[in-house]
Amino acid sequence: MFPRVSMRRRSAEVSPTEPMEKGNGKNQTNRICLLVALSLFFWALLLYFHFVVLGTSNIDKQLQLQPSYAQSQPSSVSLRVDKFPIEPHAAPSKPPPKEPLVTIDKPILPPAPVANSSSTFKPPRIVESGKKQEFSFIRALKTVDNKSDPCGGKYIYVHNLPSKFNEDMLRDCKKLSLWTNMCKFTTNAGLGPPLENVEGVFSDEGWYATNQFAVDVIFSNRMKQYKCLTNDSSLAAAIFVPFYAGFDIARYLWGYNISRRDAASLELVDWLMKRPEWDIMRGKDHFLVAGRITWDFRRLSEEETDWGNKLLFLPAAKNMSMLVVESSPWNANDFGIPYPTYFHPAKDSEVFEWQDRMRNLERKWLFSFAGAPRPDNPKSIRGQIIDQCRNSNVGKLLECDFGESKCHAPSSIMQMFQSSLFCLQPQGDSYTRRSAFDSMLAGCIPVFFHPGSAYTQYTWHLPKNYTTYSVFIPEDDVRKRNISIEERLLQIPAKQVKIMRENVINLIPRLIYADPRSELETQKDAFDVSVQAVIDKVTRLRKNMIEGRTEYDYFVEENSWKYALLEEGQREAGGHVWDPFFSKPKPGEDGSSDGNGGTTISADAAKNSWKSEQRDKTQ
């Protein structure tokens, strides 16, 4: 039985190692839990110390550093910085600042944002006080101060227009005029065929049979030689639009509807307004050239019978400056430039030689006139002028009429002008005549009868004091036969005549267009004078925009002709002795009923000028 008892006892006993093994398993588990708890507690203390204690200390240091940075800067600018949405740290002793307005010397850049694909980062809005508004043309203005840059303040940016606005017209040159084959006049960069010096009237070089309406292509080709062209429009003092506006309208003035006449102008404006360069000043720094009178571009209505196109009445075009051979006295967006003459020198020496020759000529005629009467125009004084020339022993007349005439030969015209002390320049079909520039090129003192023929037209190229180079006889004095032109001119002392003639000869360089394939070195030609005038105009406008002022007080566009005559410092145009010459007729006084009598008359004059072109064509 013992063995059985022993066996039962054994089964009831526990091995001495068994409780130890069980106890060891529990102790091991407890140790692991304790180590994990200690580790978590340690890292919690470490993180708390780093982010709370050290973080608060760094913020305090940054706040203490900001005043010293501000004090180190020379100027003070107040700015408002919009706050970022950030989570504040749990630091009860340091609540987040409530005031977003900070006064510092220079803007403090915000911290770099964390990239977030779900939203677009927007930097803080900074509104500066005490500082003038920034304009996109500031960089161009600053080039003037760069004394090491010979082109500083003179850069021109040229739009790269589609060829339909210029070169394509030349390829289709037979359609440029209804009566004249313009193809030969577009040769030699727009100068036309060379003139032979058979009669010794011209010099041996630089003379061409130039069409009076060829300025479009001459000017554009001359621009290609301009020394200060730039491809960076932000540097440009002005922006040139090489649109052949005169050639364009010449194609469609007769026999085409207004839609066709307006098409190219509308397309041009649409093209320009889509360009980034337009946004700089909304076109106020843009300029273009048209070798025709302004009335070809100022159609007043949508009537098919009305004359010309409406380029200069388009809102966008009103911002641009258009250079024309005759401008409107009542509008502010066009400016007169000289008609082209026959002389286009390639070198300064050619200019000097011609001037010396004009000084030494013997002039046997007191006065002369080249032209035809205007029997259809009751206000024209040409008939009286022709009569006075015929009845004078010291007057010379070169009659121009239909058919063959010496008046159509450049050598005959220039020879007469070279033989005269004074050259009579009444109005043509419109205010101006090419003849005025041909005569001054010959050293002949011009006699004008209307201020719109020169004095209010070519203010960039002619002296403001017109008495230094010309004689003015009011039209009414001739029309009412109150004056003898011969007696009036004989009253001028010989010494004064000599001074006036010298002044005219000195003006020659700025009245002619140099050969577009070259450039004069020391002399400024009509192109140079025109470009500089445009740059000056744009520069004044930009400076006025920065200063928040206007150039004139109470500007009245209908009195545009007066402003160029103001003395420096004058800001308002009042009454003028020439007001009667530019007063618009009231409705009905000129046969019109639209209240635009003066413009209507000028449009009729434009039509007549085309008839004269048919008569005076040189083929």
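Each Cβ is built from the backbone N, Cα and C atoms, and glycine gets one as well.
A C-beta separation below 8 Å, combined with a sequence spacing of at least six in one chain, links A290 (mutagenesis position) to V215, D216, A245, G246, I249, D296, F297, M322, L323, V324. In the three-state DSSP scheme, A290 (mutagenesis position) falls into the strand class. Recorded in Swiss-Prot as a mutagenesis result, A290 to V carries the remark: In mur3-2; altered xyloglucan, but normal endomembrane organization.
For S470 (mutagenesis position), the same-chain residues 6+ apart in sequence whose C-beta sits under 8 angstroms from its C-beta are I445, P446, V447, F448, A454, M500. According to DSSP, S470 (mutagenesis position) is assigned to coil rather than to any helix or strand. Looking at Swiss-Prot, you'll find the mutagenesis S470 to L noted as follows: In mur3-1; altered xyloglucan, but normal endomembrane organization. In mur3-5 and cie1; stunted growth; when associated with I-539.
Swiss-Prot lists T539 to I among its mutagenesis entries, and the accompanying note reads: In mur3-5 and cie1; stunted growth; when associated with L-470. In sequence order, L141, V144, G153, A237 constitute the residues six or more apart from T539 (mutagenesis position) in its chain with CB-CB distances below 8 Å.
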Quick one: what's DSSP say for T539 (mutagenesis position), helix, strand or coil?
helix
